[in-house]
Structure formats: C-alpha cells, structure tokens
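What Swiss-Prot annotates here:
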- Q137 to E: Abolishes coenzyme Q biosynthesis (MUTAGEN)
- 188-501: domain 'Protein kinase' (DOMAIN)
- A197 to G or S: Abolishes coenzyme Q biosynthesis. Able to autophosphorylate in cis (MUTAGEN)
- S198, K216, M303, T304, R305, M306, N351, D365: ATP binding site (BINDING)
- D229 to N: In coq8-6; impairs growth on ethanol and/or glycerol as a carbon source, but retains steady-state levels of COQ8 (MUTAGEN)
- E269 to Q: Abolishes coenzyme Q biosynthesis (MUTAGEN)
- D346: active site, proton acceptor (ACT_SITE)
- G475 to N: In coq8-8; impairs growth on ethanol and/or glycerol as a carbon source, but retains steady-state levels of COQ8 (MUTAGEN)
Amino acid sequence: MVTNMVKLRNLRRLYCSSRLLRTIQNGRISSVSSISLSKKYTTKSAKEGEENVERKHEEEKKDTLKSSSVPTSRISRLFHYGSLAAGVGMNAAAKGISEVAKGNSPTWKSLILSDSNIDRITNKFSKMRGVALKIGQLLSFQDEKVLPKELYEILSRVQNSANHMPQRQLEKVMAKELGANWKTKFSKFDKIPMAAASIGQVHAAELPSGQRVVVKIQYPGVKESIDSDLNSLLMLLTASSLLPKGLFLDKTIANARTELKWECDYNREARALQKFEALLKDDPAFEVPHVFPEYTTDNIITMTRMEGTEIMKLPKASQETKNFISENIMRLCLEEIATFKYMQTDPNWANFLYNGRTKKIELLDFGASRPFAEDFILKYRKLLTYATLRDRKGAYEMSVQLGYLTGLESQSMKDAHVDSVLTLGEPFRGDVDKSFDFKDQTVSDRIRGNIGLMLNERLCPPPEETYSLHRKFSGIFLLCARMGASVHCAKLFKEIFAYKV
C-alpha cells in the first residue's frame, strides 16, 4: 500500500510539474536567452588548389550543418521554452504511468531524462541557440560524475550542435549591420558558415584588398532575450531537480547572465582581441587575429582568418608538438592571472589552433575575456602557493579570506576542501627541472573523490571570479591530459605565479 501511494505521489508530481512548465507558454513565467562561444574558424588547406579545397569544404558544410531560423522575439522564444517544458513533462508523465502499470518504480530523473526527452531537449537547444546552448556549454565542463550521466550526455551533444541561420535571415542581419550594399564590401563571402555556435556563426570571406578574413555574426534576438531565456531555463532546471544543490544554480545562472552579456557585446570582444594582440605581439608561441574596425559592429566582428588546425584534430602530431602546445597554453593561463590580470576564460579546446607552418598557436574567441581585481589575484596566488608548499593552515585561512569557506563548515568539509586545494597544487610542486606528466596524473580523480561531500556540505557559493577561472583551469588540465603531455609546471609556476608567503 505504501509503495503504491509513493508511486501515485510521484506521478502526481510529474503531472503537476508538466502543467507548471506549460505555464511558460501562457506568459506567466518570464524567460531568457543568449551567449557566445565559438566553434572555430579554421582552414586546413594551403594556397595551392585553394578553390577546389574550399568548394569541397562547402559541400561538407552543407552535409554537417543544419539551417533553421533563430527565434528572435521574446514571445517566440518563450513559446519554444514552453513547448519544450510541456513536451518533456507530458512525456515523463506518460512514461511514468506506463512503468507503474508494469509494476516498476521509475525515478524522477529517469523519467525526465529518457532517450526521447534527451533527443527533444538537444534538438530544441540547437534550434534556440543563445542561452540554452551556452548554459549547456558551461555545465558540460563540470565533471561527468557531478551531473546525472543523461544530463551530461545532453550537454556534451549540444556543445557544438547549433543550427545556422537560413540565407534570408543572414542577409537581413548583414544589411542591417553593414548596409544594403554589404556584399560590395567583400570580394568573397561564403554563404554557408564555417561554424555555428551558441550566439553566432562564422563565415569565411575576403576583403577587396585580398585579405582573407572571417566574419562572426551574432544571431538576431539572442542579446535582447538573455534575461527572459535565463529565467525560463532556471525554472526548467529547478523544476526538474536534476542538479545537485552544491552547484548553487542561482549563482551559476547569475554568473552566466554576466558572461552572456559580455559575449553578446561584439565591440567589447573586439577590444579584448586588440588587447591580447598587443599583449602577445612579441610572444614567439602565440598569434591573435587582427580586428578590422570598419567591418565590425555591435553584432558583427571581422578579423583575420587563422590558418591553423584545431589542436585536437592535428593529424599525427608528434609528442614533442603536443608538449609544446600544452606547455605554452599552461604558461599563458598562468600569465593571464598573475601578469595580465586579464583572462580569456572560455575553455573550449577549439579556441586553440596550431599552425604547422609558423609553429605558432593561434588563439580564437575572446568574448569571455575578463579582468580580475588586484586583491583577488593576490589572495589566489597565495592560496596556490600554500598548496604547492603543502601548507594546510595557510590554504585554509586563505580559502576563508577568498570566500570558499565560512569557517562554520564541518571538519570533514574543511578537510575535503583543503585536500582538494593541495591536490590542485600538485602539478606545480617539486623540482623545477622536472616536468609533470599529465598522461598518468590522478589529480582530477582525487579532486573528484571529494566532490560529493563538498556539494552536500558547502555552506556558501564560491567567489564569482572562480566560476570562470576554475572552468579555464579545468579545461587546460583536461587538454594537457588529452595530449598526454609533459609540462614543466613547477618551473612555470615559480617564474610566473608563486607568491612569497
């Protein structure tokens, strides 16, 4: 009897939740949209046979990229979120009734994240672009053991699955931004984008001067619907109860709101590009695209076309090359924090290209670039320095000063946090003449072992700077591990980051 009552209560919850989610369609709950992340503008070919290669790429793009209009108004986006919520809720309710009729006791998460619902969510996010895709990208850098595996599958699938604008919508955007005669400003402009991402798509083009460029075009309506889209997404994620409380979803959403608005400001991104171009102009390992201001607006950025290949798609790269790439990206990450106090925080590996001809790493997508306050940088450098020294007392005190801990946590929570901090410092510890082998590292696994306890017992969200900073660090660590790289982390840390404590 008790079991049946529990089953009926669960089904009632499913039914009520699906009705709650449908209220979005009636405008009773506000919604939100937007973001940017770029799925890189790269070319593999050399100049010889350029026309044939590019024609071949056009055909490949037609096969791999889907076209669909971007919902531009707040009402239309609200409707799409509402229909998604209703569809997921009703599908879950129907499946729940079917399972109970068979004598099974399905869990809430298994009903929400059924195969059909995973497909439904992925397809809708790809059509919506904007916030839906960006939140997916942000959360996808959480460890897969933190999130339900079905949700992690959705997030992984949506990372690079945006549809692109149909031709008519594209031409309307270009005419609005560059004028009715916009086509005369280019000697070439590929109609099919090289890539389509969360807030925009990228087209190969050529200026009348012969300069090869890429044109990054923001989807219409994405910027204006950030707040409403985020509100809708927050409601969906909260109603589904899919995320652990320790993720502090409201803080994650607030951070995403800020970053999305940054990334939708293409003039801001253009300034970030120019800043990094100046910072790295004499760096032998890096190259940054040059911005063409006369072809750049609030919603379009035109920049030089990088000729490298995504680092994870390098054909038969030697281990020496992989070590070179990994070590220099790690160096840049440390310099961004300690020296520049200004970081490109997007961890997407497709932001890094390697040019075999110039032997340089080409950097892309600066929409998520941000400054860090001097006080935060000072304390964070001290924290990691204590970690490399295995100084538990110093690491704990600095964690409280930074706001990671309140001091009121259980001893097990304090110990788990300090253990994780000291583990994070491990690659940067030891002999400066020795490299750290990421291929056999267990740092991620050991930090992962504390995640469950920390999610359950965390009393406060981490400082807002941490969301983007640790996302970048996590992405770089994973990159080095995927490359199987050996990196002189201790040497880099001592030269760039260490603070005398």
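Just so it is clear, glycine is given a Cβ too, placed from its N, Cα and C backbone atoms.
No noted substitution is present; original residues retained.
What Swiss-Prot annotates, mapped onto the structure for a quick look.
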{"residue": "A197", "record": "mutagenesis position", "DSSP (3 states)": "coil"}
{"residue": "K216", "record": "ATP binding site", "DSSP (3 states)": "strand"}
{"residue": "D229", "record": "mutagenesis position", "DSSP (3 states)": "helix"}
{"residue": "E269", "record": "mutagenesis position", "DSSP (3 states)": "helix"}
{"residue": "T304", "record": "ATP binding site", "DSSP (3 states)": "strand"}
{"residue": "D346", "record": "active site, proton acceptor", "DSSP (3 states)": "coil"}
{"residue": "N351", "record": "ATP binding site", "DSSP (3 states)": "helix"}
{"residue": "D365", "record": "ATP binding site", "DSSP (3 states)": "coil"}
Candidate recorded positions T304, M306, D346, D365, pick with smallest Cα gap to G475 (mutagenesis position): D346
Binding-site residues compared (K216, M306, N351, D365) - highest count of Cβ atoms within 10 Å: K216
S198 (ATP binding site) CB neighbourhood, other CB atoms within 10 A: 33
Rounded to the nearest Å - Cα separation of D229 (mutagenesis position) and S198 (ATP binding site): 13
Cα-Cα distance linking A197 (mutagenesis position) and T304 (ATP binding site), given in Å to the nearest integer: 19
Cβ neighbour count (within 10 Å, all chains shown) around R305 (ATP binding site): 20
Number of other Cβ atoms within 10 Å of the Cβ of G475 (mutagenesis position) across all protein chains: 19
Residue, out of the recorded positions A197, M303, whose Cβ gathers the largest set of other Cβ atoms within 10 Å: A197
Sparsest-packed among the mutagenesis positions, when each Cβ's other Cβ atoms within 10 Å are tallied, from D229, E269: E269
ATP site span - longest C-alpha distance across S198, K216, M303, T304, R305, M306, N351, D365, in Å: 21
D346 (active site, proton acceptor): nearby recorded positions from A197, E269, M303, R305, M306, Cα cut-off 10 Å: none
